[in-house]
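In what follows, a structure is listed as structure tokens, so that the remarks can point back to it.
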Amino acid sequence: MNSDQVTLVGQVFESYVSEYHKNDILLILKERDEDAHYPVVVNAMTLFETNMEIGEYFNMFPSEVLTIFDSALRRSALTILQSLSQPEAVSMKQNLHARISGLPVCPELVREHIPKTKDVGHFLSVTGTVIRTSLVKVLEFERDYMCNKCKHVFVIKADFEQYYTFCRPSSCPSLESCDSSKFTCLSGLSSSPTRCRDYQEIKIQEQVQRLSVGSIPRSMKVILEDDLVDSCKSGDDLTIYGIVMQRWKPFQQDVRCEVEIVLKANYIQVNNEQSSGIIMDEEVQKEFEDFWEYYKSDPFAGRNVILASLCPQVFGMYLVKLAVAMVLAGGIQRTDATGTRVRGESHLLLVGDPGTGKSQFLKYAAKITPRSVLTTGIGSTSAGLTVTAVKDSGEWNLEAGALVLADAGLCCIDEFNSLKEHDRTSIHEAMEQQTISVAKAGLVCKLNTRTTILAATNPKGQYDPQESVSVNIALGSPLLSRFDLILVLLDTKNEDWDRIISSFILENKGYPSKSEKLWSMEKMKTYFCLIRNLQPTLSDVGNQVLLRYYQMQRQSDCRNAARTTIRLLESLIRLAEAHARLMFRDTVTLEDAITVVSVMESSMQGGALLGGVNALHTSFPENPGEQYQRQCELILEKLELQSLLSEELRRLERLQNQSVHQSQPRVLEVETTPGSLRNGPGEESNFRTSSQQEINYSTHIFSPGGSPEGSPVLDPPPHLEPNRSTSRKHSAQHKNNRDDSLDWFDFMATHQSEPKNTVVVSPHPKTSGENMASKISNSTSQGKEKSEPGQRSKVDIGLLPSPGETGVPWRADNVESNKKKRLALDSEAAVSADKPDSVLTHHVPRNLQKLCKERAQKLCRNSTRVPAQCTVPSHPQSTPVHSPDRMLDSPKRKRPKSLAQVEEPAIENVKPPGSPVAKLAKFTFKQKSKLIHSFEDHSHVSPGATKIAVHSPKISQRRTRRDAALPVKRPGKLTSTPGNQISSQPQGETKEVSQQPPEKHGPREKVMCAPEKRIIQPELELGNETGCAHLTCEGDKKEEVSGSNKSGKVHACTLARLANFCFTPPSESKSKSPPPERKNRGERGPSSPPTTTAPMRVSKRKSFQLRGSTEKLIVSKESLFTLPELGDEAFDCDWDEEMRKKS
């Protein structure tokens, strides 16, 4: 730079400082220490806006311009000092430094990664984490030398590029042409303090969370001088503004010169207390305030929205997500009167079998936390977790480990049990005292580790519930007692759970979609950063519950002495504060205390009241408010706090009454998910607004019932409104009959997947099994598309599936046909809404199902004819048998209940009865069939073996679904219905039974008395509407079936039930006689039912079947790999007993 440029830059900067930083300079002038170094922080954006020319010079010559800035700053300070009226109170300071910050955000000036060689000489902003700090040194930056010949005295500055070494000139720099090369250092053995400055080197590393997988974080040294020394410590996140420079050792002969890139810092900004680039303005806060205002009447539903957005790729696991969210929210750190610091961070340990999603939670938590470190136990040592002493350039320095780097953040440790024994003890202090004391290589210090530890581990071998957690995972009690929560995830090998998880994974793989209801990762990160600023205080009611629970834990006979100490009470307080933060509150209420006690009871650290829980199969509740009410009743009764219970129940009742009419418009618009559709027959669907219902259907997150939550928005018809009170009455009666079991988390195995058997009583005359069998099969052809199990059909609601919906791929050619179906169904629904009917449903406890099944089988063997009640009307059409939806019921463990529900009559075609019982005993199985592809017309039905539907009054419907969906060790054939449901059905066995009087039979059953064909009975119902099923028969040639549909809308369970049965045509013989009895049941041969046809109105469809080698296969164009929805009862089968029966 020439003199004119230097003058211009100095004048502009001096005027800028005098205008914008006059107050800062006045404060500096009032300081008493004249030798100290004082910074003046200047915003680069404001400076460059004042004069763009300065910005150009600054980018081209940063070192020279910074020196000019310091000189201009001293002149400006002198000018301000002279302008003061009372200069006695101030003094001039010579060590003033201009610190540049706030560079324009562009890739040329702001870097998140370590600079490279091309950046040398540029002024940059670099973000990183401090991993090493050296000792503060004294640096002599200039010396005086005198020429021995001419006695000329000159000053030599230390060369930064050569590690601040002094390089003597080759000749005397005097103007008298002295060519002497001998000089004498005037400084001698001691240096003047004015010629020395503080000097420190730190080492920064790229932030791990900003790196891609497999990238090794790079590091570089940063030079700190003057006032920047000791401005940071190991583990701090920094934004450093400085000049990228290179330096090398002095040259030596025959030694390669090693050049090192360093950053000479001009200004350091510590980001520990900031949100790492997350903007927290009023608009963002207002957005979250509006969110909670929307869920003011049901705050737990709003909380579940957040929980469902936490790690959405993992299905269910409601309890684990709640615990992780509470740990991420964190408690409040306190310092008592004696100076002892009580930690506010909670620690969580996930213990589970392989494949239970532990690592997924750790990875997601590390992503949404600004300061996080993810490591594994097998790859970590005590030094790697705490602090390391390293020797560099002949001196020892301390290098921070994972816990120090995660200070004020999150440290995730996977495979926690892989830590060596002596390494585990090293983190005891870091977990409880939140500090690490080091005495290594003569360096004694204490570093902060105010971090939350989220660890995951596998049990040692098979988890034994009879043993303690310490024995199962081989970790010591002192270490386990430092974890606030220990959740156990046991893989119980539940077939229903396996089916749901596999369907969830496969559906997401095939049809990935982005939800509009779930929160994005950026929104989650912003929310958790925002709530950590809240400081909730404990209320008296919350204190009372936590204190009473702590006392109960201490008095428990099976208590863990190492756990039930004062640490338990502190853990309860921390978790209660964390839940209050999660709920966006500044007070810890009774709701927070009840939730914390319930979570603690479900962990291995609790269990004094109700026992531990397997957290793997916990699911999102259908109604969070009702779940909380059950928690209150159970916990407060156990804690003997009846006054709080009665007061809380009154508060909940008032809140519910206030929100009834306020939420009515919103309730009608909310979509019903499979969780809320689990009602009895004819009962209206519960239109609730829980988070699982409002968001999970958008992203196809499956409910524990196994159905994708993707139903379109459905407005209930007007005739459903009067039945809401009835539903609430039954809900209250059901709640009064509950036992004190820990089922508020709606376990997969009990709450959502244990359907009860029911008995249906119809007021209409009973028809024979054959008539009932022949009148219902035609309804299976009422649409090309079937909904998945537990999900409403697209034909039912008159809407097309979205491209992101799972189970049914997008087909543009279905648009027109579906529109017509929607109009027809809506008009028919309005007509059928006025037809009254009544059905009584009785739910049988699970422990009676086996007994009922045995009695039903015994009665079936003794039966020789159709009961007399099954009379055939003289007219060709009769009322249908109403079949309530078992799979969509909402059963509770060991709680029988009865619901009165309404259905409408329908008219059907019937056929003469037969004698199915004798045929069942004579029937045999057929060989496994082969797969043949055919593109014939939709209504083509290939010839194949026939099946007989036998009248059996007490055959359990649980066996029906089990045998229909699980062809284990049974020859049969596989049939794919238009709903893409693949079901395997053994030939010759009956899976449908007709209605029987409830006074004789406990479980609900249906008998199909069809002697010559295998037919199923669908249910066409929505609310109080029922449909008229139509006759469908199968022949050995193409048949066209049509009929008039009187139904309103098809129930989701109807389609799931249709998928469980096969449509098989009669054999070519067409013999109407019953099949002859075979001596060897191992022989296989088809029976010969007659071929019949019936009219059909709706469009034709294709089917997918596995048949014999001579049979043709008709394949649907739709997805073929969606499994039917089955309840737990479908899997309760003793296959050894079944095989013995067959043999």
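Count begins at 1; order follows the chain as displayed.
From the backbone N, Cα and C atoms, a Cβ is placed for every residue, glycine too.
Sequence annotations record features per position, and here Swiss-Prot assigns domain 'MCM' to 300-505.
Under the heading ATP binding site, Swiss-Prot lists GLY352, ASP353, PRO354, GLY355, THR356, GLY357, LYS358, SER359. Counting every protein chain shown, the Cβ of PRO354 (ATP binding site) has 9 other Cβ atoms within 10 Å.
Note: LYS358 (mutagenesis position) has non-local neighbours LEU350, GLY352, ASP414, ALA456, LEU489, i.e. same-chain residues 6+ apart with C-beta under 8 A of its own C-beta. Listed in Swiss-Prot is the mutagenesis experiment LYS358 to Ala, annotated as follows: Loss of helicase activity and DNA mismatch repair function but does not affect the interaction with MCM8, MSH2 or chromatin; when associated with A-482.
One entry in Swiss-Prot concerns the mutagenesis experiment ARG482 to Ala. Its note says: Loss of helicase activity and DNA mismatch repair function but does not affect the interaction with MCM8, MSH2 or chromatin; when associated with A-358. When secondary structure is read from DSSP and collapsed to three states, ARG482 (mutagenesis position) falls in the coil class.
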Any further residue of that chain within 8 Å (Cβ to the Cβ centroid of GLY352, ASP353, PRO354, GLY355, THR356, GLY357, LYS358, SER359) of the recorded ATP site: LEU350, ALA456, ASN458, LEU489, ASP491
Residue pair SER359 (ATP binding site), ARG482 (mutagenesis position) - Cα distance, angstrom, rounded: 21
Cβ neighbour count (within 10 Å, all chains shown) around GLY355 (ATP binding site): 10
Residues that sit under 8 angstroms from GLY357 (ATP binding site) by C-beta distance, when 6+ apart in the chain: CYS311, VAL314, MET317, VAL320, LEU489
Three-state secondary structure, GLY357 (ATP binding site) (per DSSP): coil
Binding-site residues listed as THR356, SER359, least Cβ neighbours within 10 Å: SER359
Assigned element (helix, strand, coil) containing GLY352 (ATP binding site), judged by DSSP: strand
Within the predicted model, mean pLDDT of the domain 'MCM' (300-505): 85
Pairwise CA distance, PRO354 (ATP binding site) versus ARG482 (mutagenesis position), rounded so that it is a whole Å: 24
Cβ neighbour count within 10 Å of ASP353 (ATP binding site): 17
Cα distance (Å, whole number) from ARG482 (mutagenesis position) to THR356 (ATP binding site): 24
